[in-house]
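Below: the structure, in structure tokens.
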Amino acid sequence: MGDRGSSRRRRTGSRPSSHGGGGPAAAEEEVRDAAAGPDVGAAGDAPAPAPNKDGDAGVGSGHWELRCHRLQDSLFSSDSGFSNYRGILNWCVVMLILSNARLFLENLIKYGILVDPIQVVSLFLKDPYSWPAPCLVIAANVFAVAAFQVEKRLAVGALTEQAGLLLHVANLATILCFPAAVVLLVESITPVGSLLALMAHTILFLKLFSYRDVNSWCRRARAKAASAGKKASSAAAPHTVSYPDNLTYRDLYYFLFAPTLCYELNFPRSPRIRKRFLLRRILEMLFFTQLQVGLIQQWMVPTIQNSMKPFKDMDYSRIIERLLKLAVPNHLIWLIFFYWLFHSCLNAVAELMQFGDREFYRDWWNSESVTYFWQNWNIPVHKWCIRHFYKPMLRRGSSKWMARTGVFLASAFFHEYLVSVPLRMFRLWAFTGMMAQIPLAWFVGRFFQGNYGNAAVWLSLIIGQPIAVLMYVHDYYVLNYEAPAAEA
């Protein structure tokens, strides 16, 4: 606050009358004085005493505080310009911790300790002498070698572009069909093991698709340069690789293990491996893996089991209650999974391989539209879709709406592929959920903006996923437990 008497030039004598020659300047001076605080006396009295170190004027020091009000808005009013709500945010965090602590204690009292790390092994192996899922992952190398051999022959002209395209299409189709057939036919493979094997083959499919596209672009550029009578610049930069020198097993397998789906001849590389950074990421991976397993066994499984009877009885009020009860642990586990995969795991792999591009996610939590969320929460997949699906469709004359719909259609197919095949049942809930993102994106973009749009995105994430989980669990329970019991 300070001493107002020393900060303003002291006025002596009386003020000019409003009927005198003061005019607008005098009026402006009165407004400034009123906003500044207490006024001096009409006859040039001394200003009010300076406040003490606590910001209050001395008690009993006089009666100079003739005015204590000024024109101002309440802090919660939008016109106040106040934006520091850190204390309220801390209060929300405290309330969230307390409410979830109560739920955790209630769960322990009701069910006891259900966490069993040994039980997790049975999710991956049904028969200790039969390991079909790891064998499927190892067999994926055959498809990688096949794609490499096709590219080697295309580079030297031993195959025509049409023959190479046909071989690549057959190889890519087999990558998706072969593991699905094994999962559906081999009884000893578990749903979790099937999911991991199919995810490995799906990632390989996307990587080899990109590998084929980029090498094809390089051949076109080389042919175009040759037809124009130009020589390819091989000395553009030191330590860079040009086509076809990139066609080596070392280059291929670096790409297959790198945390990206888009192939390049020269990836950005970090100068060294940071051991402390790598150790932190590995510890995070171990900790969050155990945390996710514990939350699923202790919190989600009992909730899902208790949701079967309301579904069977079609008790809609109880179904909604179970859905909301499942939404909290499901969303918490999904957030932990996001951090575990996109920050801990991918950064650990990138650090080991000195892979320089670490943009695996953007600020999707600030999404004010559904479209922004899908563009920023999974950057490796988003880059692949834009580079190898969206832009090629635009170049072939498709509209932006058609290209965007095509991207969601492909995403819906892979979501259904990764859920229905391991569960050995086809209900299209995942496919429908992904395709529903198109009208949802339009609805949120049309009727919600700013914070309301962000709240709508969060609501769709919190409620949408548990609906799909309950649908699949209910159908799986009916198919594998109720139907055999009824037949018996």
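In case you wondered, yes, glycine gets a Cβ from its N, Cα and C as well.
At each noted position, the model has the original residue.
Sequence-distant neighbours of Gln375 (mutagenesis position) (same chain, 6+ apart, CB under 8 A from its CB) are Arg362, His382. Annotation source Swiss-Prot lists acyl-CoA binding site at Trp374, Gln375, Asn376, Trp377, Asn378, Ile379, Pro380, Val381, His382, Tyr390, Arg404, Tyr477, citing experimental evidence.
Under the heading of mutagenesis, Swiss-Prot lists Gln375 to Ala and annotates it as follows: Slightly decreased diacylglycerol O-acyltransferase activity.
The local packing around Trp377 (mutagenesis position), expressed as other Cβ atoms within 10 Å of its Cβ over all shown chains, amounts to 19. One entry in Swiss-Prot concerns the mutagenesis experiment Trp377 to Phe. Its note says: Abolished diacylglycerol O-acyltransferase activity.
Around Val381 (mutagenesis position), the same-chain residues six or more apart in sequence whose CB sits under 8 Å from its CB are Leu206, Leu261, Ser411, listed in sequence order. In Swiss-Prot, the entry for mutagenesis Val381 to Trp states: Decreased diacylglycerol O-acyltransferase activity. The structure shown retains the original residue.
Under DSSP, Val381 (mutagenesis position) is assigned to a helix (H, G or I) in the three-state scheme. Among the sequence features in Swiss-Prot, the mutagenesis site Val381 to Ala is noted as follows: Does not affect diacylglycerol O-acyltransferase activity.
The annotation that Swiss-Prot gives for the mutagenesis experiment Ile386 to Ala reads: Slightly decreased diacylglycerol O-acyltransferase activity. Long-range C-beta contacts of Ile386 (mutagenesis position), restricted to its own chain and to partners at least six residues apart, with a cutoff below 8 Å, are absent.
Where Swiss-Prot documents Ser411 to Ala or Trp as a mutagenesis experiment, the accompanying text is: Abolished diacylglycerol O-acyltransferase activity. DSSP assigns Ser411 (mutagenesis position) to a helical segment in the three-state reduction.
Other Cβ atoms within 10 Å of the Cβ of His415 (active site), summed over all protein chains shown, number 18. The annotation active site is assigned in Swiss-Prot to His415.
Other C-beta atoms found within 10 angstroms of the C-beta of Met434 (mutagenesis position) number 20, with every protein chain shown included. Among the mutagenesis results in Swiss-Prot, Met434 to Ala or Ile has the note: Reduced diacylglycerol O-acyltransferase activity. The residue drawn here is the original one.
Among the mutagenesis entries in Swiss-Prot is Gln437 to Ala, noted as: Reduced diacylglycerol O-acyltransferase activity. Under the three-state DSSP scheme, Gln437 (mutagenesis position) falls in the helix class.
Its own atom aside, the Cβ of Gln465 (mutagenesis position) has 17 Cβ atoms within 10 angstroms in the protein chains shown. One mutagenesis experiment catalogued in Swiss-Prot, Gln465 to Ala, is accompanied by this note: Reduced diacylglycerol O-acyltransferase activity.
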Exercise for the section: Check the Cα-Cα distances from His415 (active site) to the recorded positions Asn378, Pro380, Arg404, Met434, Gln465 and tell me which is shortest. Expected result: Met434
Practice task
Return the member of Trp377, Asn378, Pro380, Met434 nearest to Gln465 (mutagenesis position) in space, with distance defined Cα to Cα and candidates limited to these recorded positions.
Solution key: Met434
Handout entry: Whole-number Å value for how far Met434 (mutagenesis position) lies from Asn378 (acyl-CoA binding site) (Cα to Cα)
Key = 15
Problem - Pairwise Cα distance maximum in Å, acyl-CoA-binding residues per record: Trp374, Gln375, Asn376, Trp377, Asn378, Ile379, Pro380, Val381, His382, Tyr390, Arg404, Tyr477 - result: 38
Exercise for the section: Within 10 Å of the Cβ of Gln437 (mutagenesis position), how many other Cβ atoms can you find? Include all protein chains, please. Expected result: 19
